[in-house]
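These come from Swiss-Prot:
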type	residues	note
BINDING	Gln11, Glu71, Ser140, Gly144, Thr145, Thr179, Asn206, Asn228	GTP binding site
MUTAGEN	Lys40 to Gln or Arg	Reduces the touch responsiveness of the worm
BINDING	Glu71	Mg(2+) binding site
ACT_SITE	Glu254	active site
Amino acid sequence: MREVISIHIGQAGVQIGNACWELYCLEHGIQPDGQMPSDKSLGGSDDSFSTFFSETGSGRHVPRAVMVDLEPTVIDEIRTGTYRSLFHPEQLITGKEDAANNYARGHYTIGKEIIDLTLDRIRRLADNCTGLQGFLVFHSFGGGTGSGFTSLLMERLSVDYGKKAKLEFSIYPAPQVSTAVVEPYNSILTTHTTLEHSDCSFMVDNEAIYDICRRNLDIERPSYTNLNRLIGQIVSSITASLRFDGALNVDLTEFQTNLVPYPRIHFPLATFSPVISAEKAYHEQLSVAEITNMCFEPHNQMVKCDPRHGKYMAVCLLFRGDVVPKDVNAAIATIKTKRSIQFVDWCPTGFKVGINYQPPTVVPGGDLAKVPRAVCMLSNTTAIAEAWARLDHKFDLMYAKRAFVHWYVGEGMEEGEFSEAREDLAALEKDYEEVGVDSMEDNGEEGDEY
């Protein structure tokens, strides 16, 4: 089997973890106590779920996951919540004091105390796998644990499991709303440290998801639960190919092969459609062409940036439900003709398609409508550089005054790390810029389009 281990770090990672595992359980017919009612196990020969769940002797299904936080409150909610008997107590790891939004605490002082325990638990999960294909790491950029501890763990995973794929789902600080003043510092430090250890990083920004909840689901004041369930749908779409059999199956390494043209350019933009409330879905049936089209609308994206200003390097369309290749091909053809979608000139084709016949599942009583088909688009576009530029600018404003820096230095970090990280991100922006520039071999013919 090709197992995948999920690692959920810090408050954001753990709460997204809750949403994801809730959804996986519904999709696979696993009850909150880990039992799978017998009719399923008799009728379906489909055991693809074992990439994400391991089965115990007593017939319980345990997620291949670890949840880590440097303070206990968030994970305590799992220990007392609906899914308390789904996880093995050893999979829920908590420290005693939090990282206080400080990368240095998560990476050096507090994180150090818990890293070996965490790696030990991950090792146990890995030993339980027959053919581990890699790790999914969920965290935020802005928090202390999410930034500092994640980068520490990624470094150690690279040492212990060199060639295994590591994919991240990262919550990027929203442009307007902020949960911590020092988010730009944490984000840039963690990106710099993790850049060489991560194979592919799907970024999600809270503000973009707030807007989607407001606009598409008419939720006046979205809560984290609303946001996380939507993120859960995206994660589920991306991992569906690992958990179900489909016509065109995609595994972890296949994502990288198709989405990452250069090792550093590994931040695809995720878009999911249709995000639609039950009342609306009752009145409209969305075709493959329509949902595919919706993916190219900037307001359906999970990060605020405008692909119309950038160029696409690769696009991966993951369909689920009632979808046939003929419709997909037609939809893509239409988009290619009528859209102002620009591909970089060195990557002319650029569409990869995956189809899974398992229809999308929704949490009962949630905000999302049950739809017969959905699509998740992962696109590697140069426009995401806007997000880095935004963050770098905020970093510069604070760092010019050395604001808050003493908190980091006081936890054993050197000030040089700030400038080193900032230079690395400047280089990353430059990389994106260069990828988008047309190749030199234009003999003047293509130059007339602009």
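Each Cβ is built from the backbone N, Cα and C atoms, and glycine gets one as well.
It is Glu254, among the recorded positions Glu71, Glu254, whose Cβ has the fewest other Cβ atoms within 10 Å in the structure shown. Summary: among the binding-site residues (Gln11, Thr145, Thr179, Asn206, Asn228), the fewest other C-beta atoms within 10 A of the C-beta are counted at Thr179. Separation of the C-alpha atoms of Glu254 (active site) and Ser140 (GTP binding site): 25 Å, rounded to the nearest whole number. The Cβ of Ser140 (GTP binding site) has Gly10, Gln11, Ala12, Gly13, Gly146, Ser147, Ser170, Ile171 as same-chain neighbours under 8 Å, each 6 or more residues away in sequence. Long-range neighbours of Gly144 (GTP binding site) (same chain, six or more residues apart, CB within less than 8 Å of its CB): Gly10, Leu70, Asp98, Ala99, Ala100, Asn101, Asn102, Tyr103, Arg105, Gly106, Asn186. According to its DSSP assignment, Asn206 (GTP binding site) is helical. Thr145 (GTP binding site) carries a helical DSSP state (H, G or I).
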